[in-house]
Amino acid sequence: MSSGKAFIGKPAPDFTATAVMPDGQFKDIKLSDYRGKYVVFFFYPLDFTFVCPTEIIAYSDRADEFKKINCEIIGASVDSHFCHLAWINTPKKQGGLGTMKIPLVSDTKRVIAKDYGVLKEDEGIAYRGLFIIDEKGILRQITINDLPVGRSVDETLRLVQAFQFTDKHGEVCPAGWKPGSDTIKPDVQKSKEYFSKQK
């Protein structure tokens, strides 16, 4: 795995790349075009594989939930945009993706995967990296899974909601926090209000 240029609390590495858009058209997109919104940017190893369609379809199916909280989802792999389109046009019952609500970026030169530190150099594919980027373009969260295990859309949504809550209110979110749950005031005395309610 390459070390990359992606660091928590720093600007996410910008990129320009060709993507297959939800309307099935090819378009060059830039990460910086999404400034003003949160972005969930995730890598997957390859098109026409086994775990990948389950993740991509899961994120696509729930894209509207993310849009409601001002967050866009972008997927990426080292495959060409032509390969992405062929996979989208393959029926789900045959391992395809079907109609997508999210763009799929083509990183054939592996530059983006290297910049984000997810390139599996010996195979030339990306690990399952997931990056949450805030509306200012700052990287807030990084997770990288080994190839055989998929990610949780619920956990991704929870994390975006938690970062947005802390951005807005200045309070911090404890383990397992969900919208509506108690938060902690980041102050030695005021935090006792939260801890006094614990069993």
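Cβ atoms are placed via backbone N, Cα and C, with glycine included.
As written in Swiss-Prot, here are the features:
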- CYS52: active site, cysteine sulfenic acid (-SOH) intermediate (ACT_SITE)
- 6-165: domain 'Thioredoxin' (DOMAIN)
- CYS52 to Ser: Abolishes the ability to form a mixed-disulfide with GDPD5; when associated with S-173 (MUTAGEN)
- CYS173 to Ser: Abolishes the ability to form a mixed-disulfide with GDPD5; when associated with S-52 (MUTAGEN)
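Calculated from their C-alpha atoms, the gap between CYS52 (mutagenesis position) and CYS173 (mutagenesis position) amounts to 30 Å.
Mean model confidence of the domain 'Thioredoxin' (6-165) amounts to 96 (pLDDT, 0 to 100 scale). Proximity of CYS173 (mutagenesis position) to non-local residues of its own chain (separation of 6 or more, Cβ distance below 8 Å) is seen for ALA162, PHE165, THR166, SER181, THR183, ILE184, given in sequence order.
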